[in-house]
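Feature annotations, courtesy of Swiss-Prot:
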- ASN119, ASP140: S-adenosyl-L-methionine binding site (BINDING)
- 95-300: domain 'Bin3-type SAM' (DOMAIN)
- TYR83 to Phe: Unable to rescue early lethality phenotype of mutant flies (MUTAGEN)
- TYR84 to Ala: Able to rescue early lethality phenotype but not sterility phenotype of mutant flies (MUTAGEN)
- LYS201 to Ala: Unable to rescue early lethality phenotype of mutant flies (MUTAGEN)
- ALA16 to Pro: In strain: ZBMEL377 (VARIANT)
- THR298 to Lys: In strain: ZBMEL84, ZBMEL95, ZBMEL131 and ZBMEL157 (VARIANT)
Amino acid sequence: MDLENNNNTPLTGKQAEKCAKKRKCVITLDEKQVESKRLKKEESNVEATSRPPAQSPKKRLHLNGKPMQNKDLNFKYGNYKHYYGKRILNKDFHDIRLDVLGTQPDLFRNKQLLDIGCNSGHLSIQIARKFEVKSLVGLDIDRGLINDAQKTVSHLKRHATPGQGIPHIQFVHGNYVLEDDVLLEIERPQFDVILCLSVTKWIHLNFCDSGLKQAFRRMYLQLRPGGKLILEPQSFDGYKRRKKLSEQIRDNYNAIKFRPDHFTEYLLSPEVGFAEMKLMGIPEHCKVGFKRPIQIFTKS
């Protein structure tokens, strides 16, 4: 049959060829659209059958054994921004650990202190002011928390009333665990008291047994004769809840042999050198706090 145009007149050869190409193009486009819809439907069915079931946030972090990006990974050192803030949002909140530390105020008065893992500095500042220390250095691995602590100190100094003494408080960003044990050889005594409150778990999970043992030895070396290490270790039960923060932390957790109930024996051993340990007290916290023993280790 001859091809005709809209006026039912026969088409010329070129016109017929052009029309045929146009029809072929339209048919091809229609076929592609149909094929595209079919593929999308198949993909949708595959996705529906392969999608994992609903899971808790903790389980979603490790689908197929691989850690997913999660905001908790930013806090793998325990550097929670509101670690103390959650406890002081209520102005009536009182950190009961201050009462335990206050049973021996002479340990702090006119002394030079180091607070390892000071977070945003709330407790450090309260200790410095309440017990009239000579100076206090707060150290934390999170630069943002240190910036917050420095701002708090600056605010206190600006708003201090005449005659209101503000102790010399300095906050420093850094990792207390050294890159190499050989650096311990250059340590010199410079503090009367070192505070390590609820920090051992995070050192342990990130730097293994060797990192925590090195930190203990460094604490001893930085204390003057007769100096005190005030230690508030976390129990090993609390480690398990954080082991999924990253694959490295999980591997470190599985490799731990040096348990918290071994800390005292190690600190009193010749490898470290502390002369004695005494229990300072166990805080009786409200439910938003902690109830961990606070120990005092004395350097002979």
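Each Cβ is built from the backbone N, Cα and C atoms, and glycine gets one as well.
The shown structure was predicted, so the numbers you read here are calculated from the model rather than taken from an experiment.
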Candidates ASN119, THR298: member of the recorded positions with the richest Cβ shell (10 Å): ASN119
Neighbouring C-beta atoms (10 Å sphere around the C-beta of LYS201 (mutagenesis position)): 19
Three-class DSSP secondary structure - ASN119 (S-adenosyl-L-methionine binding site): coil
Length of the line joining the Cα atoms of ASN119 (S-adenosyl-L-methionine binding site) and LYS201 (mutagenesis position), in Å: 14
Other C-beta atoms that fall within 10 angstroms of the C-beta of ASP140 (S-adenosyl-L-methionine binding site): 28
Alpha-carbon spacing, THR298 (variant position) to ASP140 (S-adenosyl-L-methionine binding site), which is rounded to whole Å: 24
Pairwise Cα distance for ASP140 (S-adenosyl-L-methionine binding site)/LYS201 (mutagenesis position) [Å, integer]: 14
Assigned conformation of ASP140 (S-adenosyl-L-methionine binding site) - DSSP reduced to three states: strand
DSSP-derived class (H/G/I helix, E/B strand, else coil) of LYS201 (mutagenesis position): helix
Mean predicted confidence [pLDDT] for the domain 'Bin3-type SAM' (95-300): 94
